[in-house]
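Student: My questions all concern the structure below.
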Amino acid sequence: MASSSATLVGSTASDLLRSSTTGFTGVPLRTLGRAGLVLKRRDLTVSVTAKLRKVKRREYPWSSNPDPNMKGGRLRHLSTFQPLKQPPKPVILEFEKPLINMEKKINDFRKVAEKTGVDLSDQILALEAKYQKALVELYTNLTPIQRVTVARHPNRPTFLDHMYNMTEKFVELHGDREGYDDPAIAAGLGSIDGKTYMFIGHQKGRDTKENIKRNFAMPTPHGYRKALRLMEYADHHGFPIVTFIDTPGAFADLKSEQLGQGEAIAHNLRSMFALKVPVISIVIGEGGSGGALAIGCANKLLMLENSVFFVAMPEACGAILWKSNKAAPKAAERLKITASALLDLEIADGIIPEPLAGAHTDPSWMSQQIKIAINEAMDELTKLSTEDLIKDRMHKFRKLGVDGIQEGIPLVPSKKVNTKKREIGVPPKRQEVPIPDSQIEAEIEKLKKAIFEGEDSSAAKKNPGSQIGSAIDKLKGLFLEGKDSSAAKKTPGSQIVAELDKLKGLYLEAKDSSAAKVPGSQIVAEIEKLKNSIFEDEDSSSAVLPEKIPGSEIAVEIAKLKKNILEGKDSSSEPSKLDLDKTIETLKREVNREFSEAVKAAGLTKTLTKLRGEISKAKAGNQPLTPLLKVEIKSFNQRLSAAPNSRKLLKKRGLLREVTKVKLLLDKNKAATRKQELKKKSDEHKEAARLEQELKKKFDEVMDTPRIKEKYEALRSEVRRVDASSGSGLDDELKKKIIEFNKEVDLELATAVKSVGLEVESVKPGHGWNKSSVPEIEELNKDVQKEIEIVANSSPNVKRLIEQLKLEVAKSGGKPDSESKSRIDALTQQIKKSLAEAVDSPSLKEKYENLTRPAGDTLTDDKLREKVGVNRNFS
């Protein structure tokens, strides 16, 4: 600063400052300027001090000498996840409480036995068998909502638990390279059997603290971008990708929406379809909506047995559709969220079996099953080329839905549209093409032949057939005269109708002689059809629409139907129901078209719409029609009868009514025939059962006679003395005695059977059945064996039971104790029952019945002898 005095007055630069504390040593500059102070030069010393707090020095995350072969193969300094040192506390689900009570009873019995020294092993074994049976029944018949609770079990193994159990090496990778690392999604490189994979999955917590840290496995956009980054990394280096799905859904808070939650999910969906490496998705818990799909667009979707995959949580669905959270069980049933339901819908590609009570009961075994499934799926996918992999992934999702989309197959449009421009000018009205005379004559000749075939020669006294023939000849002449333009006015359609009515009456009179083979109602219906085909409307000036079916085509269809009915009656078989239904549908279309034309011509379109609306409201409310509405309907029908084509409409309605009656009669006849057949079969079964009981009774009487009983006991004691369970250990003399005893029993039994009223035929053993059926029996055995193999390889339940049986046999070491033997027997019975239920095929049943039906025809058949107990052994 200059040594001369400086007066700080007036408007100086310091006046622009607004701070009241700016100045020299805390004195404002503005105050200094006003006071007119004179500043002298002096030495100024300025010192700046800062107090720094003591901070903890951060350690570098990478170890100076990492051990890649440490236990579990994980570089622990890259992951905060550690396996639990102690098993978690057991959590009892609501539906498991009955099992817990049984378990407490077993423990109480054991404590009592230890304290008192009383042997309660039998009671304990019985309770354990009962507990095991209840456990199997409970977990093999879980409802969808119960599987949801198992999938959400707090102790269920998480994604990183499986990584720790099934990988030789695993390095967790972090970050989305945009400044955030979402803990809800974990990912890393791992190796299985020497092959490197990129593993990505939702990570849930194992306690409340971990769940809060992991955000309950609900990812934010950062998590999906992190997953996409690592997928692209794996795609670049050629690592197959395995994703693990276990999330209730994407995190739906306001900030996630602002950061682009929907965009991140959509970006993942699009990018996953373009990955050039195999992709497998495994649902290990619950898969919720888009949060699961964002890492679930894979070539194969596998599901654990108790996992669920849904578009909306059952609780949310119940609240939306049924306005109550209590409707969650119904919603879970309707949503089809279980693994088995999704496998049937071809959404899931496979089911990985779980331990009996869920994956949380044996996490290590569960991880090994997942490992096996990954290896099998990867062996299949690695054989495909890159192009085939992408196509396979696309087709998997394209075929989803009710009908699915089949690629490369042209689809014919349901409604074709003519896009050609209409030519200028009014096209001439097309005239109705008349039915050819030859066709009408052929129709009448066929009808005449059908009626004459229905007569009996014994009814020639009345000779109604000749009267019908003359009536038809007269009808033919009238029709040919009517076709002549000069005589058309002389022969109106009413005369033709009168002759047809007369013809109908003559036939009905002839029908009373009970000589007609063809049902009268059918012939009458055919005459009505012919009448409508021949009758030409007097109003020939009306224009014919392009979509109208010509009368000749209707006549041909009715002729085909009549021929089918007549041939079906002559051959004692039913007429083709397809032709009848087709004719009815054709007539319905014609009636609807004529009705639409009549409504349009009478100007009743708006009235019809109004009436339909009022009738629909009345039906919806289950209320009768009001008198006013009935009057309006009656007025509508009267006005409709004035339409130009009303007579055509009435004729076609009558024809439709008659054909429908024929169909009803045929259906009724079919039902009656079916009822008679069922009754006959029932009577046969009852008679067979009665005879079987009678034969058993007679056999018991024969065996209970003192002489036979004494010989039987003597032979039995000799066989026991020889100590031979098969015939190879018996001497010739003893064999001879047994044969003689069998002959004596057969003779006594034959005498007893004759007293029942049955005939006995002597047939050598083994010759009572048809040798030609041997190939059929072998084929049936092969089919049954094939079905059993398919079920054993495809059913998760059967697989699990077989694995448990193998494990139980291995534990026993070939010498099972009573407890182990009971468990083995229980598992064997369960496997047999499951196989029997799964192989319950109608085709196999039919083959078996065809083979076994002749077995009861002769008494000496080996199977019948075994059935009534003749072939007893002496062991």
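FYI, residue positions are counted from 1 along the chain as it appears here.
Each residue, glycine too, has its Cβ placed from N, Cα and C.
None of the listed substitutions appears in this model.
As the structure is a computational prediction, the values presented were derived from the model and not from experiment.
Swiss-Prot feature annotations, pasted as is:
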type	residues	note
DOMAIN	128-380	domain 'CoA carboxyltransferase C-terminal'
MUTAGEN	Cys297 to Ala	Loss of 30% of carboxyltransferase activity in E.coli
VARIANT	Met313 to Ser	In strain: cv. Miranda
MUTAGEN	Cys317 to Ala	Loss of redox control, also 20% loss of carboxyltransferase activity in E.coli
VARIANT	Phe452 to Leu	In strain: cv. Miranda
VARIANT	Val631 to Glu	In strain: cv. Miranda
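Can you walk me through where each of these features ends up in the structure?
Tutor: In sequence order, Asn268, Leu269, Met272, Phe273, Val279, Ser281, Arg393, Phe397 are the residues near Cys297 (mutagenesis position), counting only same-chain partners six or more apart with C-beta under 8 A.
Within the same chain, residues at least 6 positions away in sequence whose Cβ sits under 8 Å from that of Met313 (variant position) are Pro248, Gly249, Gly288.
Counting Cβ atoms from all protein chains shown, Cys317 (mutagenesis position) has 20 others lying within 10 Å of its own Cβ. Taken residue by residue with DSSP, Cys317 (mutagenesis position) is part of a helix.
Other Cβ atoms within 10 Å of the Cβ of Val631 (variant position), summed over all protein chains shown, number 10. DSSP assigns Val631 (variant position) to a helix in the three-state reduction.
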Student: Do me a favour and check the Cα-Cα span between Cys317 (mutagenesis position) and Val631 (variant position); whole Å is fine.
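Tutor: That comes out at 47 Å between the alpha carbons.
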Student: Specify the secondary structure state of Cys297 (mutagenesis position) as given by DSSP, simplified to three classes.
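Tutor: SS state of Cys297 (mutagenesis position) = coil.
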